[in-house]
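Annotated features, as they stand in Swiss-Prot:
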- S173: active site (ACT_SITE)
- D358: active site (ACT_SITE)
- H411: active site (ACT_SITE)
- N73 to A: 87% reduction of activity (MUTAGEN)
- S173 to A: Total loss of activity (MUTAGEN)
- K268 to E: 25% reduction of activity (MUTAGEN)
- H272 to D: 78% reduction of activity (MUTAGEN)
- R322 to E: 99% reduction of activity (MUTAGEN)
- D358 to A: 80% reduction of activity (MUTAGEN)
- H411 to A: Total loss of activity (MUTAGEN)
Amino acid sequence: MSLKIKFLLLLVLYHHVDSASIVKFLPGFEGPLPFELETGYIGIGEDENVQFFYYFIKSENNPKEDPLLIWLNGGPGCSCLGGIIFENGPVGLKFEVFNGSAPSLFSTTYSWTKMANIIFLDQPVGSGFSYSKTPIDKTGDISEVKRTHEFLQKWLSRHPQYFSNPLYVVGDSYSGMIVPALVQEISQGNYICCEPPINLQGYMLGNPVTYMDFEQNFRIPYAYGMGLISDEIYEPMKRICNGNYYNVDPSNTQCLKLTEEYHKCTAKINIHHILTPDCDVTNVTSPDCYYYPYHLIECWANDESVREALHIEKGSKGKWARCNRTIPYNHDIVSSIPYHMNNSISGYRSLIYSGDHDIAVPFLATQAWIRSLNYSPIHNWRPWMINNQIAGYTRAYSNKMTFATIKGGGHTAEYRPNETFIMFQRWISGQPL
């Protein structure tokens with residue numbers, strides 16, 4: 001066989017392997033997808049036993065020049081497919097009673113892929129369709145930061161056309177512990193090794209877990225401000241508990257009694273959006289439950305035709321779960337505040353936003369740790385508008401950090417996807433909110 005024929009054969013084989021990860025049709029969606037979707041695995045570690053699964057969706061605008069985002073869901077252990085379907089992707093799930101076939105999908109109007117390329121990553125290992133070839137060892141915040149950095153380096157080496165695109169690391173909820181540390185890791189990696197460097201520009205976080213012990217204490221003043229507890233509960237709590245409402249000293253019996261009263265008042269409040277009907281998110285199989293779509297996404301992702309369409313490795317995964325709560329995990333980053341500070345010193349842009357009806361990570365807590373950074377505000381607290389209506393409030397700081405609230409928003413973008421999209425669109429374009 002001539003050298004030329006061998007080369008052509010290798011070229012055809014390479015093209016076949018590459019095109020095998022391109023997804024043009026999805027069960028439940030009528031016709032070909034109106035966007036470019038690639039799925040695949042990247043091995044992590046020396047032996048590549050950890051296999052991170054990703055969805056890559058090209059920008060619908062100008063993929064060659066638009067920003068590249070890497071999106072991480074929270075949990076830890078929640079699949080990025082939830083981000084695609086419920087928060088900021090180009091397809092969503094129709095609210096229909098499950099009939100045994102793959103649930104139906106529809107095109108969204110609020111996808112961030114309208115002006116950005118996005119890598120949606122299933123991490124840590126064990127979440128979504130990511131898996132390990134060997135039994136999963138206990139992982140944690142720090143090890144996942146390093147693994148995700150390795151993933152990004154390898155992904156870019158396979159997609160070198162995106163090296164020059166501005167990179168932003170984005171996520172929400174528990175990824176508030178991972179994203180700032182990952183930004184620092186990428187930044188330091190650019191100095192230590194690797195040519196060309198990753199074109200890191202900044203990061204974006206929604207209702208981020210940042211310092212859990214600190215943040216939980218703000219649930220009580222938030223509940224009081226929203227009228228969930230009375231003066232008779234709040235004023236003594238403030239005085240007797242000294243601002244420490246969690247991990248209460250067992251000898252402080254008065255504080256313990258008051259916290260019991262608080263829990264009685266809020267036990268049936270949906271912590272992710274206080275105006276949303278409460279139902280058990282671990283049992284969402286009833287169509288009457290607000291979170292019934294969480295059941296539908298599990299039905300969809302566990303459909304064999306869906307797995308074939310997404311090119312899921314056969315035998316790599318049992319039942320897909322929206323959030324895998326069984327992953328052995330060390331919460332070894334206590335606070336991500338120092339990472340925010342270091343990233344600001346390095347000159348990276350950041351947008352921190354809060355749905356103002358979230359009590360899990362109240363906007364009061366996020367404002368408090370931002371204040372602790374002691375950065376000068378560029379402008380005073382002001383409303384930001386959509387169609388001449390207030391969509392939230394914002395303040396920008398001298399360290400390139402912007403804080404914004406989303407009026408009526410909850411713990412994730414799914415509660416106000418259109419407003420979150422417009423906020424993202426303005427910020428990523430360098431416009432004031």
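Cβ from N, Cα, C; glycine included.
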### Neighbours of H411 (mutagenesis position) among the mutagenesis positions S173, K268, H272, R322, D358 (Cα to Cα, within 10 Å)
S173, H272, D358
#### Entry: Residues that sit under 8 angstroms from S173 (mutagenesis position) by C-beta distance, when 6+ apart in the chain
N73, G74, G75, C78, G206, N207, P208, V209, A360, V361, H411, T412
### Task
Return the member of K268, H272, R322 nearest to D358 (mutagenesis position) in space, with distance defined Cα to Cα and candidates limited to these mutagenesis positions.
H272
### Task
Under 8 Å Cβ to Cβ from R322 (mutagenesis position), same chain, six or more residues apart: give me those in sequence order, or none if nothing qualifies.
C78, S79, L81, G82, Y294, I297, E298
### Summary
Smallest number of other CB atoms within 10 Å: among the mutagenesis positions K268, H272, H411, that is K268
### Query
Which entry in the list of mutagenesis positions, N73, D358, has its Cβ near the fewest other Cβ atoms, using 10 Å as the limit?
D358
## Note on the structure
Per DSSP (helix/strand/coil reduction), N73 (mutagenesis position) sits in coil
